[in-house]
Amino acid sequence: MNIPKPADSTWTDDQWNAIVSTGQDILVAAAAGSGKTAVLVERMIRKITAEENPIDVDRLLVVTFTNASAAEMKHRIAEALEKELVQRPGSLHIRRQLSLLNRASISTLHSFCLQVLKKYYYLIDLDPGFRIADQTEGELIGDEVLDELFEDEYAKGEKAFFELVDRYTTDRHDLDLQFLVKQVYEYSRSHPNPEAWLESFVHLYDVSEKSAIEELPFYQYVKEDIAMVLNGAKEKLLRALELTKAPGGPAPRADNFLDDLAQIDELIQHQDDFSELYKRVPAVSFKRAKAVKGDEFDPALLDEATDLRNGAKKLLEKLKTDYFTRSPEQHLKSLAEMKPVIETLVQLVISYGKRFEAAKQEKSIIDFSDLEHYCLAILTAENDKGEREPSEAARFYQEQFHEVLVDEYQDTNLVQESILQLVTSGPEETGNLFMVGDVKQSIYRFRLAEPLLFLSKYKRFTESGEGTGRKIDLNKNFRSRADILDSTNFLFKQLMGGKIGEVDYDEQAELKLGAAYPDNDETETELLLIDNAEDTDASEEAEELETVQFEAKAIAKEIRKLISSPFKVYDGKKKTHRNIQYRDIVILLRSMPWAPQIMEELRAQGIPVYANLTSGYFEAVEVAVALSVLKVIDNPYQDIPLASVLRSPIVGADENELSLIRLENKKAPYYEAMKDYLAAGDRSDELYQKLNTFYGHLQKWRAFSKNHSVSELIWEVYRDTKYMDYVGGMPGGKQRQANLRVLYDRARQYESTAFRGLFRFLRFIERMQERGDDLGTARALSEQEDVVRLMTIHSSKGLEFPVVFVAGLGRNFNMMDLNKSYLLDKELGFGTKYIHPQLRISYPTLPLIAMKKKMRRELLSEELRVLYVALTRAKEKLFLIGSCKDHQKQLAKWQASASQTDWLLPEFDRYQARTYLDFIGPALARHRDLGDLAGVPAHADISGHPARFAVQMIHSYDLLDDDLEERMEEKSERLEAIRRGEPVPGSFAFDEKAREQLSWTYPHQEVTQIRTKQSVSEIKRKREYEDEYSGRAPVKPADGSILYRRPAFMMKKGLTAAEKGTAMHTVMQHIPLSHVPSIEEAEQTVHRLYEKELLTEEQKDAIDIEEIVQFFHTEIGGQLIGAKWKDREIPFSLALPAKEIYPDAHEADEPLLVQGIIDCLYETEDGLYLLDYKSDRIEGKFQHGFEGAAPILKKRYETQIQLYTKAVEQIAKTKVKGCALYFFDGGHILTL
């Protein structure tokens, strides 16, 4: 039913239709800023206040995504009802609605489920006194249940269980398998029928050698991937072929490219036949490239064409590696062999689920997942045929609710959808379900939201609604200026499609201008691209600073410009411009690890900033000390917590005093040593007094803890130690006190759980830390203050800001999950590697590969939607900030797609994206503003789009100019003071005598620096030949005052070259040497080292995988792999006379102990060889390349290699046949 829109209505036609349409299920696709909440509220108000047949507000079920949204909606409805009451003061119906509003069903779906459980608990034998468990409490119960289950399974001793254990555990423990069981269980809970879903994915492995791979349920995704890769290879070769036709192009190579294309086309013709591809893909051979010589050929075009052809080769090699290293029969056999293992896993998960549920019922608790599943159980009943159908309870709600309205429908999951279908009445064409959402803003896949539910209805429903539901598009944006909308549309028309993005960004999806802003020429979207290449000749400070600091400096610079200009923002309520304030600005990040550094930089530049950090609480010193006190109370025989407490302000012992305690008893636990000190100590001794007071408190607290709650104990500790008062007097005291109060509050919350006691509380906290569930530092600053906001993109959803900075666009997407040995998918189930514990081999099965490809598309689609949410938060000005290693290379990479005539960029190019810049860059390369900069003409229809961009290419060292100017200004002030005869500022005025004393040096200093035990690296540094390329210089006295310089902790940031070298060495130490590793295998090695905490995240990101793999393709790499004996990281100690190392030493015959670690030794038929890896920068550092570098590098490292050789020959009694240095940069080998 449609009601005509009044002539004076301010609603758009689409909004009006969304407000008044009835009679069927309605899906409203509401774009960002389109006023969907206002439409939703207006629809409810009109139903409640209609003059004919009004309904009561409690006959509406309104489902929101958050409690805050529900509260806001109730508030808006109350305001509207109160206004209506002013117009109709005698209306009893309106007064009734105001009284009913508080108990109206306007809430999250979890809250509605809770209502259902409280009303119908008896239908499922649920204890009516149940409570909702804390997440950590639930996990602790689950851990206990899992431990008991595994103990029982081990006791049974069944072969099937041990087969499972052998495949998914390490030699040391079975925690990996326990984690797998819990993960599969929790994932299954996103399905309406978890057990049925678990049992269904066994069918993936229910095959025989006669099965057709093409008919298996996962093959659709294998087929799509093969087609995409082949088309991607073809696209590269077509681009290369086009280059041969260009002026100066490599025309002789045309025949090569045509032959290559013919082979690719042959594969494309058979891309649906896996068996045929198994025969054909390995047989593809790219012929030797024809020579291109002569001045008429452009070397740049030749290089570009060569790179494109090499790229196509790599794609085919990857295709072969992924799918065709094993025959179809071998693939099927692997699946069949894994089937019994998967069946055992499924039964183990089901057993765990039943035990876990029983344990929770015993304690009368439920979790959020139980809320939905118990509600679903209440709303369904089994009929005579054994089928599930709506129960009496469901029919009650169907009659109760006149309409069910769902906000943020794109974030609904399968269980929630099932519940909604059970409380609504009728099929889609006559239903009463009203859904509002925007699939382009579905960014909660990690919470198992299912955007395909929205998409399937959007494709099925029609604008007329005939025979099905009705869809209504709200695409007018009332939030942002035209420049913001144009920029967003320009990017997403090229990036978002059905395969990657999961929605076509067509005319219906485009944002249309709905807001009326006065003209402003300064609102174009700005891209700040920061080049922090390490091989630049910039200062060491520029090389040392991390990417985050450069971006923070760039942001701070732009904020200062906005505030000082000042930039004008439009106040819509007052209909006038005003000066921008800090509170008008937000900085958005994908995640918060960068937040502390950005806040530090902004504050250093005088910019107030606020972030609601969700981490850092447990690292706060005052919290760590308080937890150490509790650990000591629980068990004083814990040395580290006890030392922490003694060193803290609570006791106040210094390092020397801690040593005195340890000397009292060197072998006993530290607690015993402390008691011995007290027993033997001098009662007038200050340390004795400190320890005696603490010991008395400790005994009191231990006794107190036995009869009081943990929260009472914490408060007793605060009171006895006055620690709360102490931290209040420290810098940031208000924040520190708030942190201590949070710990007390957390203890009180813990006491409402099923657990009791101090030991359990400490385990409770440890569990939170293991899970990464940091409490976040307590809020001590109001969000209403005039400060710049810093938040995640997810936190910003639903908010708007006049000026938005989207930072960290060069950070890699988190694809870690794709590297696991197993994956879970709602549609396909469980994909795993084939694992043979006896043969110690494993490799991906086809279901695992299919899921990996499918999930990569889904992850990229999610990242596109996250980017869309970020861009659409801006009202007036948008800044995009990202960093790269070399912007010229980056531009060249982006230009590859510039000549495309279709709006949507090629699927394969988008599939390769690893960062937001990989999305944004190629799209911007086709815009006139960046296209001119890149030097590549784009298609006129695309480059002529009205979007306006301002692109800045910034070198990292340019961002340090402000600091340099500040230092120069300070120096000028000192010189001016001297000229005027005035005192030099105090921090630089030195008494001559003090200067003389501080500058005194010991006359025989060189003798003191020769230690009896030295490392090879120390000896090398002292004897090494210094050169202009080494990047080092001999130590010399500082000229002028050392206080003129910044302290080291402010200078040094990020990984040094040595630290990066160490990371590369770590990989070379652990990478398998049985065969030439692939890129993927090397990446897996790096990932494994990171998981084992042998590499930090920063080191992992610094490793150049291609440089690692390149080594194994060299002659020396081949020798190493084929060697009959090899060993790595070999430590040695060797005593040598000092004169052999330092010819001028005073004590020439004094023995020195030389220690070192040899990177690699290997033995071939010829003899023993010594190999050392080097991470020196070679390319671009020497005028004549490696030829010029060789003698310098040989001189630099000859001492080190001589000592290594001497050590091997003396210790192993074997002559070293040869020595070599391998330089990762450029893949150069230097024999010595």
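A Cβ is built for glycine as well, from the same backbone N, Cα and C atoms used for every other residue.
Unsubstituted: the structure retains its original residues.
Note that the coordinates shown come from a computational prediction; the quantities given were computed from them, not determined experimentally.
If you look up Swiss-Prot, you'll see 9-481 marked as domain 'UvrD-like helicase ATP-binding'.
If you look up Swiss-Prot, you'll see Gln15, Gly35, Lys36, Thr37, Arg76, Phe478, Arg479, Glu541, Lys573, Arg873 marked as ATP binding site. DSSP assigns Arg76 (ATP binding site) to a helical segment in the three-state reduction.
As a published mutagenesis entry, Lys36 to Ala appears in Swiss-Prot alongside the note: Loss of helicase and nuclease activity. DNA-binding is unaltered. Dramatically decreases ATPase activity, kcat for ATP hydrolysis is 4.64 min(-1), loss of helicase activity. DSSP gives Lys36 (mutagenesis position) a helix state. Around Lys36 (mutagenesis position), the C-beta neighbours below 8 angstroms that are at least 6 residues distant in the chain are Val28, Ala30, Asp407, Val436, Gly437, Asp438, Leu474.
Swiss-Prot lists 508-798 with the feature domain 'UvrD-like helicase C-terminal'.
For the mutagenesis experiment Asp1172 to Ala, the note given by Swiss-Prot reads: Loss of 3'-5' nuclease activity, helicase and DNA-binding are unaltered. No production of Chi fragments; when associated with A-961 in AddB nearly complete loss of both nuclease activities. Cβ neighbours of Asp1172 (mutagenesis position) (same chain, under 8 Å, six or more residues apart in sequence): Ile1158, Asp1159, Cys1160, Tyr1197, Gln1200, Ile1201, Tyr1204, Cys1219, Ala1220, Leu1221, Tyr1222.
Ranking the binding-site residues Arg76, Arg479, Lys573 by how many other Cβ atoms lie within 10 angstroms of each Cβ puts Lys573 at the bottom.
Cβ neighbours of Gln15 (ATP binding site) (same chain, under 8 Å, six or more residues apart in sequence): Ser34, Gly35, Val39, Leu474. The average pLDDT computed for the domain 'UvrD-like helicase C-terminal' (508-798) is 86. According to DSSP, Arg479 (ATP binding site) sits in a coil region rather than a helix or strand.
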